[in-house]
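Undergrad: When I checked Swiss-Prot for this same protein, it listed these features:
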{"type": "DOMAIN", "residues": "1-76", "note": "domain 'Ubiquitin-like'"}
{"type": "MUTAGEN", "residues": "L43 to A", "note": "Reduces tail-anchored proteins delivery"}
{"type": "MUTAGEN", "residues": "K48 to R", "note": "Loss of polyubiquitination by AMFR"}
{"type": "MUTAGEN", "residues": "V102 to E or K", "note": "No effect on interaction with BAG6"}
{"type": "MUTAGEN", "residues": "R105 to E", "note": "No effect on interaction with BAG6"}
{"type": "MUTAGEN", "residues": "H106 to E", "note": "Strongly inhibits interaction with BAG6"}
{"type": "MUTAGEN", "residues": "F107 to E or K", "note": "Strongly inhibits interaction with BAG6"}
{"type": "MUTAGEN", "residues": "Y123 to E", "note": "No effect on interaction with BAG6"}
Amino acid sequence: MQLTVKALQGRECSLQVPEDELVSTLKQLVSEKLNVPVRQQRLLFKGKALADGKRLSDYSIGPNSKLNLVVKPLEKVLLEEGEAQRLADSPPPQVWQLISKVLARHFSAADASRVLEQLQRDYERSLSRLTLDDIERLASRFLHPEVTETMEKGFSK
């Protein structure tokens, strides 16, 4: 049967699956199509969260049904899983906590949370897109700051 999975951010995909497919298998397919890690997915049908161990037929999900995908923030997933260590390429939790405090002063709790989540996604995306040239440029600036200063002075004249 054909299903449509729509993320809250607007992305969506169509999938062909058997009616008795496991929710966990569907999440794997969604992961491949929308590039959202399985552990960050929460699938909803008519407002009800789907459990990984159940089958689509257990929820009376039929052909041409539309499922909603909620992408859980990575930090929430890590807390739920009880993981103490953060990902190696993420800034220390203190940085996110500090940013969260600053955002809380300027936004409502819900808006601050959404802004922080988007900032974290943008940060991860930026890191994943760094090229070797970008890394070499950054390293040169850190290792030879005097060269960078000289270049900046030359441009400001």
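Just so it is clear, glycine is given a Cβ too, placed from its N, Cα and C backbone atoms.
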Undergrad: Of the mutagenesis positions V102, R105, F107, Y123, which sits closest to L43 (mutagenesis position) by Cα distance?
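TA: Minimum Cα distance from L43 (mutagenesis position) across V102, R105, F107, Y123 lands on Y123.
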Undergrad: As a quick check of your reading of DSSP, tell me how many residues in the domain 'Ubiquitin-like' (1-76) are helical, how many are strand and how many are coil.
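TA: So the domain 'Ubiquitin-like' (1-76) is made up of 22 helix, 27 strand, 27 coil.
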Undergrad: Spatially, which candidate from the mutagenesis positions K48, V102, F107 is nearest to Y123 (mutagenesis position), comparing Cα atoms?
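TA: Checked the mutagenesis positions K48, V102, F107; minimum Cα distance to Y123 (mutagenesis position) goes to V102.
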Undergrad: What's the number of neighbouring CB atoms sitting within 10 A of the CB on F107 (mutagenesis position)?
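TA: For F107 (mutagenesis position), the count of other Cβ atoms within 10 Å is 14.
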Undergrad: Under a three-state reduction of DSSP output, how is V102 (mutagenesis position) classified: helix, strand, or coil?
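TA: Looking at the DSSP assignment, V102 (mutagenesis position) belongs to a helix.
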Undergrad: If you count other Cβ atoms within 10 Å of each one's Cβ, which of the mutagenesis positions L43, V102 has the most?
TA: L43
Undergrad: So what pLDDT does the domain 'Ubiquitin-like' (1-76) average out to?
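TA: Mean pLDDT for the domain 'Ubiquitin-like' (1-76): 92.
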Undergrad: To the nearest whole angstrom, what is the C-alpha distance linking F107 (mutagenesis position) and K48 (mutagenesis position)?
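TA: That comes out at 29 Å between the alpha carbons.
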Undergrad: How many Å separate the Cα atoms of K48 (mutagenesis position) and H106 (mutagenesis position)?
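TA: The Cα atom of K48 (mutagenesis position) is 33 Å away from the Cα atom of H106 (mutagenesis position).
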